[in-house]
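Quick look at what Swiss-Prot lists:
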- Glu120: active site, nucleophile (ACT_SITE)
- Glu124: active site, proton donor (ACT_SITE)
- Glu124, Lys206, Trp210, Thr227: chitin binding site (BINDING)
- 29-246: domain 'GH16' (DOMAIN)
- Cys33 to Ala: Impairs homodimerizatuion and transgycosylase activity, but does not affect the induction of host cell death (MUTAGEN)
- Glu120 to Gln: Impairs transgycosylase activity; when associated with H-122 and Q-124 (MUTAGEN)
- Asp122 to His: Impairs transgycosylase activity; when associated with Q-120 and Q-124 (MUTAGEN)
- Glu124 to Gln: Impairs transgycosylase activity; when associated with Q-120 and H-122 (MUTAGEN)
Amino acid sequence: MRSSTISASAVVLLSGLASAQTFTDCNPTEKTCPSDPAIGGLQVTDFTAGKSSYWEVEDGTTMSYDGTLGAQFVISTATDAPTIKNIGYIMFGRIETWVRASAGTGIVSSFILESDDLDEIDWEWLGANNAEAENNFFGKGNTTTYDRAQYPAVATPIDTFHNYTIDWTAKSTIWYIDGVAVRTLLYDDKQTVGGKNYPQTPMLVKMGSWIGCASKAAETDSATAGTCSWAGGAVDLTQGPFTMYVKNVTIQDYGCATEYTYGDLTGDYTSIKATGGCSADGSAASPSASSSSAASGSSSSTKSSSGSSTLSTVTGTTSAIAVGTATGTATLSAGEKATAAAISGSTTSSSTIAKVTTTSDANSLKKPKHEYGMIDLGVMVLGLGLGYLVM
């Protein structure tokens, strides 16, 4: 994500998105910080079914949900920066989402992975560019250069939903659009400075939209001119509202934990401690996926109409991050079941996300169902027989 020196008020305004490389509540490379709650398995969110308990709404954010278009991130005024964040972290993983970016010069739509020590992996879209998406990364908050971004072509990302995927492992990070790899970043790529700037610490998924250039004056202000140039110029709010849409998000945590802890101040992935075992409601997949499964949604153009219904409206308040009810159960929505089924059984790609059952949980995490074969049953019977003889 493009960053520049910004005022304290702007930091609040951008709700943690634009300032991602320069701010963290507690930096584990500087001091001991609290452990991060882990997703620890597969999490599926279907925003066309309404609000999800697996996402927290940031202060000042009002969200609406549409039965066709999903979550709506709306900018109408200069102080709007709608943002939501997941309740859990991943330690390497695969993240897929169906997004239709917001229009509007100066408007930025963002989908990012961010860690406590300022590692970051991005998908972003500029409202003035209806032909490209942007992918980027940062390590340990290093913003000394802005030469890491790439802009792969994508057909009308502002008018059309597309599948955007990040597959993140200790060896590489791969960005996909509609199942096609558009960038591969190796751990030891020259831009990572021998791996030092390679993102490698527990990540939290955030998404939202924000104003990259608030006014004509900002275009010439030395503190904001760089971001204004990147965002395409000043926003004209009279042309709004400007809306980013997200249909769904699928997160596979490759770690096996209920929480992740930094073992020292290095920020190296080998120092991260995973504790608690896999989630009681999900199991991590192998971190070797090689392509994207365009499982849910459609690549065809989707237009908003006056007939579409808003399911609900939610206003954000501050709350602590929590893993949720790992042992609790709840009924999945029809949309979540369909999404999970598509991911596990009806894709044509070589995604290694494990096949899962669609029995429920409070975090859309699915636990693989164990099946016993004849040999297993035979061993059980033999064991019971021997136990009887001993008695």
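Heads up, the Cβ atoms here are built off N, Cα and C, so glycines get one too.
Although substitutions are noted, the structure shown does not include any of them.
Locations of recorded Swiss-Prot features on the structure.
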residue: Cys33; record: mutagenesis position; DSSP (3 states): coil
residue: Glu120; record: mutagenesis position; DSSP (3 states): strand
residue: Lys206; record: chitin binding site; DSSP (3 states): strand
residue: Thr227; record: chitin binding site; DSSP (3 states): helix
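Each residue contributes its Cα atom, and for Thr227 (chitin binding site) and Glu124 (mutagenesis position) these two points are 14 Å apart. Cα separation, Lys206 (chitin binding site) to Glu124 (mutagenesis position), rounded: 12 Å.
Here Cys33 (mutagenesis position) is compared against the recorded positions Glu120, Asp122, Glu124, Trp210, and the shortest C-alpha distance is to Glu120. Glu124 (mutagenesis position) sits 11 Å from Trp210 (chitin binding site), taking the C-alpha atoms as the reference points.
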